[in-house]
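According to Swiss-Prot, the protein has these features:
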MUTAGEN   Y66 to A  No effect on non-dividing cells infection
MUTAGEN   Y69 to A  Partial loss of non-dividing cells infection
MUTAGEN   Y71 to A  No effect on non-dividing cells infection
Amino acid sequence: MTDPRETVPPGNSGEETIGEAFAWLNRTVEAINREAVNHLPRELIFQVWQRSWRYWHDEQGMSESYTKYRYLCIIQKAVYMHVRKGCTCLGRGHGPGGWRPGPPPPPPPGLV
């Protein structure tokens, strides 16, 4: 009889190093930003990044990685809600300035 309990997938055995976890976080934040610009105004993404950094890092004194994690949670939820409401973007995005015309705002620091 086989064991009915879930098994840990290969590579997720708890043997990761802290460096690998931080690398995963950085890759994931960059990936969600690349996808988010196809669905959300760049201005919104930039403002969420700036406000997350200001609140979690500067005011609350949290680490850089925790700040990125909180930002990731917010942007992931925003993209999810956008798609759930019936995304009609078709992956084309909204242009360099988001929904409004004009040049794009600067990207979040470290996410060029």
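A Cβ is built for glycine as well, from the same backbone N, Cα and C atoms used for every other residue.
Every residue here is the original one, so none of the noted swaps is modelled.
Residue environment of Y69 (mutagenesis position) contains 16 other Cβ atoms, counted within 10 Å of its Cβ in all protein chains. Across the mutagenesis positions listed here (Y66, Y71), the residue whose Cβ sits among the most other Cβ atoms within 10 Å is Y71.
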